Amino acid sequence: MVRPHLPLNALRAFEASARHLSFTRAAIELCVTQAAVSHQVKSLEERLGVALFKRLPRGLMLTHEGESLLPVLCDSFDRIAGLLERFEGGHYRDVLTVGAVGTFTVGWLLPRLEDFQARHPFIDLRLSTHNNRVDIAAEGLDYAIRFGGGAWHGTEALALFEAPLTVLCCPEVAAQLHSPADLLQHTLLRSYRADEWPLWFQAAGLPAHAPLTRSIVFDTSLAMLEAARQGVGVALAPAAMFARQLASESIRRPFATEVSTGSYWLTRLQSRGETSAMLAFRGWLLEMAAVEARGR
């Protein structure tokens with residue numbers, strides 16, 4: 001298709017003037033004179049056969065036609081600028097946007113990211129965290145890493161690994177725990193899922209509905225583990241996500257009993273294809289997950 005000549009300088013002059021509602025400020029941004037900007041806008045109006053601005057004593061006001069044109073130009077220039085940025089340093093750079101549960105991001109993904117960057121230096125990874133409730137389409141994500149059973153409407157889900165829950169606490173509290181029954185004398189920290197402690201009690205040989213003295217509910221495992229580290233109570237959390245704290249012994253695992261309530265999954269929209277950057281990340285993540293699964 002042969003495109004008509006596009007008056008790019010005039011379009012840039014209009015877009016800058018419309019954002020600032022001022023020829024003078026647009027001229028400063030574009031490093032040209034105010035007269036040059038005014039001339040370019042006038043030439044665009046003549047080409048289109050419509051007025052794009054109302055010239056007022058104290059500035060400019062967009063006409064209906066100008067208001068229609070502005071968002072299209074802003075989006076187009078932003079997309080061009082974003083594409084040019086991907087060639088920084090003489091190489092095309094792919095952008096990959098991944099959303100992940102905060103606990104997974106901090107406890108498992110970040111310690112391994114250096115390896116991904118070394119293998120794929122021209123992929124710009126953008127990470128966002130969520131609390132497992134995520135809208136992939138609305139948030140513009142390529143992938144979302146979630147915890148659960150793997151069934152999310154409209155998504156393809158690839159299993160990474162299970163992350164069983166176990167008891168974690170500070171060393172001072174661990175010294176007081178000689179049997180699972182001793183937990184009933186402590187504040188129990190948990191997520192919004194009320195069934196986790198009953199499931200663990202049952203696995204440890206206690207009544208599933210053992211009487212609890214005190215409990216605190218957290219919306220993230222990161223906050224819950226920090227509370228446990230500070231001696232606020234005893235947490236039930238995935239040990240795999242807190243390997244560094246266990247290695248440094250700032251957190252202890254007093255009992256071997258663990259209970260599985262789900263797995264981590266790599267999910268994407270079924271309605272969209274996978275880019276080369278997505279395929280690279282998926283392959284790397286599945287490789288790392290396989291190593292994690294073998295190590296359990």
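Yeah, the Cβs are placed from backbone N, Cα and C, and that goes for glycine too.
Residues or ranges marked as domain 'HTH lysR-type' by Swiss-Prot on the basis of sequence analysis: 6-63.
Per Swiss-Prot, domain 'LysR substrate-binding' is recorded for 91-289, and the stated evidence type is experimental evidence.
Long-range C-beta contacts of SER38 (mutagenesis position), restricted to its own chain and to partners at least six residues apart, with a cutoff below 8 Å, comprise PHE23. In Swiss-Prot, the entry for mutagenesis SER38 to Ala states: Abolishes the activation of ampC transcription. Abolishes binding to the ampC promoter. The structure shown retains the original residue.
Here the residue is the original one, while Swiss-Prot reports the published mutagenesis HIS39 to Ala with the comment Abolishes the activation of ampC transcription. Binds normally to the ampC promoter, in the presence and absence of beta-lactams. The Cβ of HIS39 (mutagenesis position) lies under 8 Å from no Cβ of any same-chain residue at least six residues away in sequence.
Here LYS42 (mutagenesis position) comes close to no residue that lies at least six apart in sequence on the same chain with a C-beta under 8 angstroms from its C-beta. Experimental mutagenesis at this site is recorded by Swiss-Prot as LYS42 to Ala, annotated: Abolishes the activation of ampC transcription. Reduces binding to the ampC promoter.
The DSSP secondary structure for SER43 (mutagenesis position) is helix. Sequence-distant neighbours of SER43 (mutagenesis position): residues of the same chain at least 6 apart with a C-beta under 8 Å from its C-beta are PRO7, ALA10. Listed in Swiss-Prot is the mutagenesis experiment SER43 to Ala, annotated as follows: Does not affect the activation of ampC transcription. Able to bind the ampC promoter in the presence and absence of beta-lactams.
Recorded in Swiss-Prot as a mutagenesis result, GLY102 to Glu carries the remark: Abolishes the activation of ampC transcription, probably as a result of destabilization of the protein. Residue density at GLY102 (mutagenesis position): 18 other Cβ atoms are found within 10 A of its Cβ, drawing on all protein chains shown.
Sequence-distant contacts of ASP135 (mutagenesis position), defined by Cβ-Cβ distance under 8 angstroms and a gap of at least six in the same chain, do not exist. For the mutagenesis experiment ASP135 to Asn, the note given by Swiss-Prot reads: Increases the activation of ampC transcription, independent of the presence of beta-lactams.
Listed in Swiss-Prot is the mutagenesis experiment GLY154 to Arg, annotated as follows: Causes significantly increased basal transcription of beta-lactamase ampC gene, probably by acting as a hypermorphic allele. Increases resistance to beta-lactam antibiotic ceftazidime. First observed in clinical isolates of sequence type strain ST175. In the three-state DSSP scheme, GLY154 (mutagenesis position) falls into the coil class. Residue density at GLY154 (mutagenesis position): 11 other Cβ atoms are found within 10 A of its Cβ, drawing on all protein chains shown.
In terms of DSSP secondary structure, the domain 'HTH lysR-type' (6-63) contains 36 helix, 8 strand, 14 coil. A straight line from the CA of GLY154 (mutagenesis position) to the CA of GLY102 (mutagenesis position) spans 23 Å.
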